[in-house]
Amino acid sequence: MAAAEVADTQLMLGVGLIEKDTNGEVLWVWCYPSTTATLRNLLLRKCCLTDENKLLHPFVFGQYRRTWFYITTIEVPDSSILKKVTHFSIVLTAKDFNPEKYAAFTRILCRMYLKHGSPVKMMESYIAVLTKGICQSEENGSFLSKDFDARKAYLAGSIKDIVSQFGMETVILHTALMLKKRIVVYHPKIEAVQEFTRTLPALVWHRQDWTILHSYVHLNADELEALQMCTGYVAGFVDLEVSNRPDLYDVFVNLAESEITIAPLAKEAMAMGKLHKEMGQLIVQSAEDPEKSESHVIQDIALKTREIFTNLAPFSEVSADGEKRVLNLEALKQKRFPPATENFLYHLAAAEQMLKI
């Protein structure tokens, strides 16, 4: 087996099953291998079967302390052999961000459970994918891990949609991401939150870092503590109460109202100037061009972003220990950039850990 395939198959961490019975009780029925009580409680909370509003969310995903979770939920048809179950959720935990891959695999596992009514077949398929990267079954469809490239998952969102909603204000999101600030996104529908938040890391494509994404967070003490341990993040919420938690964000996006708010404490670092205006115009121009694909828009933004780092390069020098490049603040000040540009470059150097300690 190719080394890349071996690496790919080692990404899954576990599989679990949650059921809602005819009495309306929701139970954690089975998992492989075992899981912690904390993670089990988190997954029960994320699974829509425990939700009081009784809305069915076919697929949700998110991250908790570097573990990604993917949950597919279905209603059990009357014809199924699962007579005492009205709904069930299949949960997969993994080390990687790839919603399309795990949505496809959980759908196959759902079909297996509907047909056999026992987790045994699911476990066999899970182990097959874990060890070989493939599971094949005539009636339930086959799944091949390597069909789902991580890069494809990174490109699956739509920057064009974000720009059509926020226009020039998209540059606020770009600036916040460049400076590794904390972005909180609210919308009452989890699907809208997930679609929007998963796209944001693509605005800073040079980092290709989706570990900053926490697309489904509850206002739960343990989850918030885990979130606040991260330096910068993109966090999605469906509870408007999060707007009253300024300790959680530098930038607040109310998707439902199409509003972006910069928190008072972040205003100094996020002050906008000529550089930001140019960046905003480029983002809007590129995204509104019907000839350009999503990946082309990302490329345009990445090239302009590289220019910003090129601006920073002349003011950096090798640190005393020779380990990394650090900012020469005097050289930056002597250049006499407009205040907003100098301020941004300084904060960018801080975000890139280029300040002298």
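Cβ coordinates come from backbone N, Cα and C, glycine included.
Don't expect the noted substitutions in this model, because it carries the original residues.
Residues or ranges marked as domain 'uDENN' by Swiss-Prot on the basis of sequence analysis: 1-140. In this model, the domain 'uDENN' (1-140) carries an average pLDDT of 90.
Note on Leu27 (mutagenesis position): other Cβ atoms within 10 Å of its Cβ, all shown chains, come to 14. One entry in Swiss-Prot concerns the mutagenesis experiment Leu27 to Glu. Its note says: Impairs interaction with CCDC93.
Here Swiss-Prot notes a mutagenesis experiment, Met123 to Glu, with the remark: Impairs interaction with CCDC93. In the three-state DSSP classification, Met123 (mutagenesis position) falls within a helix.
Recorded in Swiss-Prot as a mutagenesis result, Ile127 to Glu carries the remark: Impairs interaction with CCDC93.
Annotation source Swiss-Prot lists domain 'cDENN' at 165-299, citing sequence analysis.
According to Swiss-Prot, the feature domain 'dDENN' maps to 301-357.
A 10 Å cutoff on Cβ-Cβ distances gives Met123 (mutagenesis position) a total of 16 other Cβ atoms nearby, all chains included.
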